[in-house]
Every structure is written in structure tokens, then in C-alpha cells.
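Working notes, beginning with the structure itself.
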Amino acid sequence: MLNKAEQISEKSESAYVERFVNAGGVETRYLEAGKGQPVILIHGGGAGAESEGNWRNVIPILARHYRVIAMDMLGFGKTAKPDIEYTQDRRIRHLHDFIKAMNFDGKVSIVGNSMGGATGLGVSVLHSELVNALVLMGSAGLVVEIHEDLRPIINYDFTREGMVHLVKALTNDGFKIDDAMINSRYTYATDEATRKAYVATMQWIREQGGLFYDPEFIRKVPVPTLVVHGKDDKVVPVETAYKFLDLIDDSWGYIIPHCGHWAMIEHPEDFANATLSFLSRRADITRAAA
């Protein structure tokens, strides 16, 4: 029988298991499904973000072919919220520590949305010995002006109405927002420890003027990279995708129409199939070169 830290979710056609691991002293929650080469999914940095709400419709598709691990980032979901400065360096360190703690047999592929994409990118540059491939989806990491559509995220006021505004900013205009999504994200966001961590995270981003790297750092990405972007992304404009493609030598692009910042939520099958196609192609090339 599974203990409470290994509860099976039956919310999707392929069950995933919730587990926890100590990653560099940070108790870290993750969901796991499938077998094979490991693929790590990393959610974005909006209030109330966590692995299940962001990836529940993608996990079962990817898990038909891979061992899928969807983690809660430092300060989000059910992962611990230590009293630290929530910088990008700390998020990179946490992801590195998580990968090491999982004791994977070989390298991992990283799939990240927004802040999660930027964090995966950082690990791929600084710890390339751990990473096989990278998927950036609506990724942060390049300079984006803190414009009006970012304000519901950066200045989230911890009200339910504010959560509705946040989700509207993150999705395309035709996306139907349901109460279950709002209620779940609002519950996570207003947890006292999560709230404190989120305020610290957004304060750091405001002080830095955004979440970005020097372009020369991005040029150092050494692994094959798929850049996925919603054509109607209001938070990180689609032009950013082309900048990533220009900077990362071994990169492919996939633009999804009628899609905002959340391809994995707005168009989960399209996004998952594009990711599978990319990962399988990379595996074929790797086998041919062996």
C-alpha cells in the first residue's frame, strides 16, 4: 500500500504517483509516471503554480514513452519554502540538486515553461553533464519589458479575483477558464509559506528588471533544444522564441496558434506530441552516432 507521500492520482488516463525527495536539504515534491529515459517537467512562476495543475494533461501522453517526472519548484506547490533569497541562482541549484538526488541512470531531458524554462536552461549550461535535451516553452531568460500583461503576475494581490486576472493574462483570449483551476491555484497561492516565498520571488524579479540572462550565456546552451511558443503569448511575446532560436545553435522552433503562455494547458496534446517528436528524433540521432 502506498503511504501518504506516494498517493496515486486517477485524474488522468495514466496514473501518476506523488513522491518527495530531499534535494540539497529542500524537501521536494514530484509526480512520476511511465518508464524509460527520464524527462523532467518544470512549471512556471505564476502564483499558485505547481506540477499537477500545470502538467496533468501532458504527463499521460509523455509517459507512454518516457519516465516522466514533474517537480514543484523551490517555493511552489508542496515543495519546501525555506527562509532564503529566492534568486535564479537558487532555483538552478535546486534543480541541479533534485536531479542528483533522483540518482537517474544517465542524462535527463528537461521541459520547462516560463521560469521553469529559464531554470532548465541554466542547468543545461552550468551542468551540461546532466542534460541530454532541452524544451523551452514560453520561456523566460531574455529581456522582456515589464508590461501591463505582466503586472497581474508580478503584482498578484492574493485575491480570487486577482487569480482570475492572472490566468487571463497567461492564456489566449478564447481559453475557457474553469472554477476548478482558479480554486486550486488560489488555494496554493494563499498558503502562508507559499505566499511569503512568492512575494520574495517577485521582489527579486522586480529588482533585477526581469528574469533574464546575458545573451552570451544563452549561446552556451550545449544540448539540442526545442523552442515552443504560443503565437498569442501576452506575457512573453512570440518574438522571444526567434531570439532563442538565433542564440542557440542546435535548436528547432514550434509555434502554436491560438495559444498564450501555457501551451501545456491550452493545447496539451499538440504540445506533448511536438515534444515527443523532438525527443524521439534526438534519440534516433544519438543511437546512430553511438
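Including glycine, each Cβ sits where the backbone N, Cα and C put it.
In sequence order, HIS43, GLY44, GLY45, GLY46, MET137, GLY138, SER139, ALA140, VAL235, VAL236, HIS261 constitute the residues six or more apart from SER114 (mutagenesis position) in its chain with CB-CB distances below 8 Å. Quoted from Swiss-Prot, the note on mutagenesis experiment SER114 to Ala is: 40-fold decrease in reduction in hydrolase activity.
Feature annotation from Swiss-Prot assigns active site to SER114 (among others).
Look at ASP233 (active site): DSSP puts it in coil. Swiss-Prot lists ASP233 (among others) with the feature active site.
The annotation active site is assigned in Swiss-Prot to HIS261 (among others) on the grounds of similarity to another entry. Its own atom aside, the Cβ of HIS261 (active site) has 25 Cβ atoms within 10 angstroms in the protein chains shown.
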Cβ packing number for ASP233 (active site), 10 Å threshold: 26
